[in-house]
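Asker: Copied straight from Swiss-Prot:
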- His364: active site, proton acceptor (ACT_SITE)
- 262-281, 344-347, 471-473, 496-498, Cys513: NAD(+) binding site (BINDING)
- Cys372, Cys375, Cys396, Cys399: Zn(2+) binding site (BINDING)
- 237-527: domain 'Deacetylase sirtuin-type' (DOMAIN)
- Arg139 to Lys: Defects in telomeric silencing (MUTAGEN)
- Gly270 to Glu: Defects in telomeric silencing (MUTAGEN)
- Phe296 to Leu: Defects in telomeric silencing (MUTAGEN)
Amino acid sequence: MTIPHMKYAVSKTSENKVSNTVSPTQDKDAIRKQPDDIINNDEPSHKKIKVAQPDSLRETNTTDPLGHTKAALGEVASMELKPTNDMDPLAVSAASVVSMSNDVLKPETPKGPIIISKNPSNGIFYGPSFTKRESLNARMFLKYYGAHKFLDTYLPEDLNSLYIYYLIKLLGFEVKDQALIGTINSIVHINSQERVQDLGSAISVTNVEDPLAKKQTVRLIKDLQRAINKVLCTRLRLSNFFTIDHFIQKLHTARKILVLTGAGVSTSLGIPDFRSSEGFYSKIKHLGLDDPQDVFNYNIFMHDPSVFYNIANMVLPPEKIYSPLHSFIKMLQMKGKLLRNYTQNIDNLESYAGISTDKLVQCHGSFATATCVTCHWNLPGERIFNKIRNLELPLCPYCYKKRREYFPEGYNNKVGVAASQGSMSERPPYILNSYGVLKPDITFFGEALPNKFHKSIREDILECDLLICIGTSLKVAPVSEIVNMVPSHVPQVLINRDPVKHAEFDLSLLGYCDDIAAMVAQKCGWTIPHKKWNDLKNKNFKCQEKDKGVYVVTSDEHPKTL
């Protein structure tokens, strides 16, 4: 089965642009929905963003992949998001990435469409391999010119379903269906040493019947729809902001800087991050949990709080200390430049550094306070720290008497006792093992984010004039979506140990966060209010440009690239 008229079907549908404005509700939902059939090369599938699909896609006719499915692909790929004055800020943010200006980096036009060839002697197909630069350029081309020209440029006139597969790969995605991948791998050979275009004359250009079943073709078309929608929801890098000097100049002129921080800002203090090879989740694999994240699962906590309190001492933050990076943010506040610091950390070190509560949003809560899960009595978090260090369940004094009745043999505060003592026959079935247990006010999986996050972000994304993401891999939604909420003309800077490949930062400074903060302060002529500043201000830093807008920062203390 060949697909000679697919481009015509897609192009014809693309001519009928969506003229009505996308409603705030539709657009906000679109931002938060996530594709389930494809995963990004650099990001888990549950973190993806996609535009909502029209009903026609949900009931695709699998017996006619050349008819309704082609039209549906064109319909979704050609959707345009147009902001209006009364749109929700979250809706405007997604719509704004579609608009283009002179500040946007213009992509290169490829030399020709994707080439797939077939060896007539053995029937094996030869597919292309793509470089990181080619993938980035393709995504930029789609954003800059739209789906119509993108498909017309990257696909040949006559094509089969394998072209759809390779177009998905070119955009930086991988098909998740293992059965489909197995079929493709059995008929395709990727020559890693030479490009398909350079292979000998024994390889003929593909114009034979489709090697995949109709159902598999439909699956690929759906995946391409999702890939296109994901790309259309992300921003393009700015053409006039890609050097350290650009960053320094912007820091001097910016007045409303939005700072998003993650675990990397605290690792210099000995606090582990969560997802690295040496992070917290790696250290607790020995507990035998199906998923290490279960220690922060709210439902599990309510049924057995000892799961969390067995390891809580490992994430308990040190008191009254903070890093030079925390003080760098405090410096921005002192200069009247800090709009807000959104932190994913639960250690509350920002407050120790002096960042005011009105400038701080603890997206995932913190150890600053604790609350009884039964009567909701609230107290300062430091009052349960000793219990946590001693592997004891912190219990509410107001619920203690009742807990003793429900758990006559296991009412005490030893970790694990409540989960193993006191049978269900001795208490009502609705009384959980967490009765009367104090829980730190950190946001567990299954809990809603604090109201302050939702209230603040709606205003801040429209007011900020610079976004700086520090020490975060941006893998936890909805905080990770902030980079796509901010208007496209606002410069975005990453300061992190490792690159974040699923976001389009204008400038990435890779290295130790404290070092980079000190280097930036030196170049700005500023003083970081931290006890280590006397050493940091005289430190020598080297910046090595790895790619356009990507620099590796090293020092005498940390000479190795990361």
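Note that Cβ sites are derived from N, Cα and C of the backbone, with glycine treated the same way.
Just so you know, the substitutions we noted aren't modelled in this structure.
These numbers come from a predicted model, not from an experiment.
Map these features onto the structure and tell me what's around them.
Answerer: Under a cutoff of 8 A between CB atoms, and with a sequence separation of 6+ in the same chain, the neighbours of His364 (active site, proton acceptor) are Gln344, Asn345, Ile346, Ile442, Thr443, Leu449, Val476, Val479.
There are 27 other Cβ atoms within 10 Å of the Cβ belonging to Gly471 (NAD(+) binding site).
Around Cys372 (Zn(2+) binding site), the C-beta neighbours below 8 angstroms that are at least 6 residues distant in the chain are Asn378, Cys396, Tyr398, Cys399, Gly436, Val437, Leu438, Lys439.
Other Cβ atoms within 10 Å of the Cβ of Arg139 (mutagenesis position), summed over all protein chains shown, number 23.
DSSP assigns Gly270 (mutagenesis position) to coil, not to a helix or a strand.
With a cut-off of 8 Å between CB atoms and residues at least 6 apart in sequence, the same chain places Phe308, Ile442, Phe444, Phe445 near Phe296 (mutagenesis position), listed in sequence order. DSSP gives Phe296 (mutagenesis position) a helix state.
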Asker: Report the residues of the chain - excluding Cys372, Cys375, Cys396, Cys399 - with C-beta within 8 Å of the mean position of the site's C-beta atoms, for the recorded Zn(2+) site, in sequence order.
Answerer: Val373, Thr374, His376, Trp377, Leu395, Pro397, Tyr398, Tyr400, Gly436, Leu438
Asker: Find the shortest Cα-Cα separation between Gly471 (NAD(+) binding site) and the recorded positions Arg139, Gly270, Cys375, and name the residue that gives it.
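Answerer: Going through Arg139, Gly270, Cys375 one by one, the closest to Gly471 (NAD(+) binding site) is Gly270.
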Asker: State the Cα to Cα distance, in Å, between Arg139 (mutagenesis position) and Arg497 (NAD(+) binding site), rounded to an integer.
Answerer: 25
Asker: May I ask you to report the DSSP-based helix, strand or coil state of Cys372 (Zn(2+) binding site)?
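Answerer: Looking at the DSSP assignment, Cys372 (Zn(2+) binding site) belongs to a strand.
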Asker: Can you give me the same-chain residues 6 or more apart in sequence from Gly270 (mutagenesis position) with a CB-CB distance under 8 Å?
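Answerer: Residues satisfying the criterion: Pro318.
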Asker: Near Ser266 (NAD(+) binding site), which residues of its chain come within a Cβ-Cβ distance under 8 Å, counting only those 6 or more away in sequence?
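Answerer: Those within reach of Ser266 (NAD(+) binding site), by Cβ under 8 Å and sequence separation of 6 or more, are Pro317, Ser323, Asn345, Asp347, Leu349, Gly471.
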